[in-house]
Amino acid sequence: MILSDRDIKTYINSKKLVINPLSEDTIRENGVDLKIGNEIVRIKENMEKEVGDEFIIYPNEHVLLTTKEYIKLSNDIIAFCNLRSTFARKGLLIPPTIVDAGFEGQLTIELVGSSIPVKLKSGERFLHLIFARTLTPVEKPYNGKYQKQKGVTLAKED
């Protein structure tokens with residue numbers, strides 16, 4: 001079942017869903033918009049974090065971004081990450097991304113550049129999370145290697 005804005009507010013008030021910081025205006029009809037954090041990593045041979053208020057995503061470039069918000073999902077909620085249409089209309093892409101029940105942390109999202117340079121600003125709403133409730137709480141909530149991550153987190157070996 002997809003959560004409505006009312007459901008999302010109920011989950012937030014009961015602490016079953018935590019989004020910090022949370023702006024009331026980011027709670028949408030059927031999801032929550034998340035903002036770009038202030039870190040980026042360009043995926044190339046020498047991957048270094050860049051910290052700033054603005055970033056240019058160059059044509060066909062692959063980057064990792066982080067969300068400004070730290071989230072925590074209870075063991076009966078998952079989230080689907082979608083790029084807001086404003087950015088998709090500029091030609092940017094993200095791969096299908098699911099946030100598992102029990103996840104806690106800032107999200108690291110891969111973004112693929114357009115055919116033209118695109119400027120991103122820290123604090124811009126760029127992701128739309130759609131929350132869904134599982135029929136029953138999961139037996140084994142997420143407790144993987146990216147649990148409680150902060151900032152852009154590079155791939156970790158298994």
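Cβ coordinates come from backbone N, Cα and C, glycine included.
None of the listed substitutions appears in this model.
Note that the structure is predicted; figures quoted are calculated from it, not measured.
Here the residue is the original one, but Swiss-Prot notes a natural variant at this spot, THR10 to Arg: In strain: Isolate variant XX. Under the heading of natural variants, Swiss-Prot lists LYS15 to Asn and annotates it as follows: In strain: Isolate variant XX. As a natural variant entry, ASN20 to Asp appears in Swiss-Prot alongside the note: In strain: Isolate variant XX.
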LYS15 (variant position) CB neighbourhood, other CB atoms within 10 A: 9
Lowest local Cβ density among THR10, ASN20, which the record lists as variant positions, within 10 Å: ASN20
Cα-Cα distance linking THR10 (variant position) and ASN20 (variant position), given in Å to the nearest integer: 16
Local backbone state of THR10 (variant position), from DSSP in three classes: helix
Assigned element (helix, strand, coil) containing ASN20 (variant position), judged by DSSP: strand
